[in-house]
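One structure is given below, encoded as C-alpha cells.
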Amino acid sequence: MFKLTSRLVTSRFAASSRLATARTIVLPRPHPSWISFQAKRFNSTGPNANDVSEIQTQLPSIDELTSSAPSLSASTSDLIANTTQTVGELSSHIGYLNSIGLAQTWYWPSDIIQHVLEAVHVYSGLPWWGTIAATTILIRCLMFPLYVKSSDTVARNSHIKPELDALNNKLMSTTDLQQGQLVAMQRKKLLSSHGIKNRWLAAPMLQIPIALGFFNALRHMANYPVDGFANQGVAWFTDLTQADPYLGLQVITAAVFISFTRLGGETGAQQFSSPMKRLFTILPIISIPATMNLSSAVVLYFAFNGAFSVLQTMILRNKWVRSKLKITEVAKPRTPIAGASPTENMGIFQSLKHNIQKARDQAERRQLMQDNEKKLQESFKEKRQNSKIKIVHKSNFINNKK
C-alpha cells in the first residue's frame, strides 16, 4: 500500500516537473528592443559624465547670451530696414502701371500723365512726391513759351482797350446785319494794325485738360494704391494715399492761387477788375473744405502748380525779362471812350447780374439779326422771281390776238 502511494506521488512529481520544463521551453524570448528600451530607461537615471561635459561646452552661458543681445537687435533692425527698402521696388520698372490696369492708352489725358509720371519716377529715381513735383515743373516749363505769347497779346490789347471796348459794344448792340459786318471789319483792322492775334489768348486754356489729367491720374494711383505711394511722401504727409490731416497743402494751394491772381494772372499782364479780384480771392478759400478729403498726391500737384504760377507771374512781370523776350509792356489804364460800359465800381453780384443781362440782350439781338437776314433773303428771292423775263411764243401771241 505504501509502495503504491509512493509510486503515485513519484509519478505526479515527475509529470509536474516535465510540465514545468515544457512551459519553460514554450515561453518566448524577450525582444532585443525591449531590452534596449529598458536599458535606455535605466541609463537616463544615471547619465554619462562625457555626455554632460559635451552638452555644457555646446550650450552658451548667460553672459554670452547677454553680450550677443545688441548684435541680435542690430540684425533685426537691418532686416526691418531691408524689408522697408523693398517697398516701392515694384514701381521702379517701366510697365508697372500698365500691369495693374493704369496707363492703358496714349491718347487719354490721365493715361498720358501716368506714362510721364512713371518715366520720371523710373529714370530719375525720385520718390513719388518728388516725381509729382518734377513732372509738374517739367510740363509747366514746356508750356512757358505759350504763356510768353499770351502775355504779349494781352499787353498789346491793353494799348487799344478803350477803342476795342467801344467797337465790341457797337457790335453787340447793333441789330442791322450790314452795320454789324462793318463794325466787325473795323475791329479786325484795328487788331491787325497792332499785330494782335487773339488765338494766343487761348494758350492758358491748355492748362485745363492737363490739370484734369493730373487730377484723374493721381486720384486713381492713390486709390489703387500704387506701390510706394503709402510711404514716399515728405514732411507731415508721408502717405500720399491719405488726405492731409492738417490741411496744410490746401492752405498753401489757396494762398498761391490768391497771390498769382493779385499779381496779374499767369501771364503777368492781365488787369482784373475789382469784382473779379474779390471773386478770385473767395474761390480759393472755399476750395479748402472742398478739397479736404482729396488724397495728398492730388493736392500736392495743385500746390506745386500754383507755386510755379506765382513764380511765372513774377518772371513775366519783370521789365528786364520782358525786354529780353520782346514782350510788349502793359499800358496803364486809360479813361474809357464813349460807348464803353465799365463795371469797375460794381460788386460781385452786380457784375454777375450785369453780365447775365448783357448775354441775354446779346442773344435777343442775335435772334433779331437772324430774323432780319431771313426777311432780306425772302425779299431778294421775290425780286429775283419778278425780274425774270417772260418768253412768249408767236403762236400764243396769234391765238390771243384772235
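Cβ atoms are placed via backbone N, Cα and C, with glycine included.
Note that the coordinates shown come from a computational prediction; the quantities given were computed from them, not determined experimentally.
Under the three-state DSSP scheme, W128 (mutagenesis position) falls in the helix class. Within the same chain, residues at least six positions away from W128 (mutagenesis position) with a Cβ under 8 Å of its Cβ are S91, H121, V226, G228, F229, Q232, G233, L240, A297. Mutagenesis annotation in Swiss-Prot: W128 to R, described as Leads to respiratory deficiency; the structure shown retains the original residue.
For the published mutagenesis W129 to R, Swiss-Prot gives the following note: Leads to a defect in complex V assembly and subsequent respiratory deficiency. Proximity of W129 (mutagenesis position) to non-local residues of its own chain (separation of 6 or more, Cβ distance below 8 Å) is seen for Q232, G233, V234, L240, A297, L300, given in sequence order.
Experimental mutagenesis at this site is recorded by Swiss-Prot as G213 to R, annotated: Leads to a defect in complex V assembly and subsequent respiratory deficiency. According to DSSP, G213 (mutagenesis position) sits within a helical segment. G213 (mutagenesis position) counts 19 other C-beta atoms within 10 Å of its own C-beta, drawing on all protein chains shown.
Looking at Swiss-Prot, you'll find the mutagenesis F229 to S noted as follows: Leads to a defect in complexes IV and V assembly, and subsequent respiratory deficiency.
Here the residue is the original one, while Swiss-Prot reports the published mutagenesis L240 to S with the comment Leads to a defect in complex IV assembly and subsequent respiratory deficiency. L240 (mutagenesis position) is surrounded by 28 other CB atoms, counting those within 10 A of its CB over all protein chains shown.
The note that Swiss-Prot attaches to the published mutagenesis L249 to S is: Leads to respiratory deficiency. According to DSSP, L249 (mutagenesis position) sits within a helical segment.
Among the mutagenesis results in Swiss-Prot, Q250 to R has the note: Leads to respiratory deficiency. The residue drawn here is the original one. Residues within less than 8 Å, Cβ to Cβ, of Q250 (mutagenesis position) and separated from it by at least 6 positions along the same chain comprise D244, S287, I288, T291, M292, V299.
DSSP assigns L300 (mutagenesis position) to a helix. Under mutagenesis, Swiss-Prot gives L300 to P with this note: Leads to a defect in complex V assembly and subsequent respiratory deficiency.
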Listed in sequence order, residues with CB under 8 A of L249 (mutagenesis position) and six or more positions away: F237, S296, V299, L300, F302, A303
Where F229 (mutagenesis position) falls in three-state DSSP terms: coil
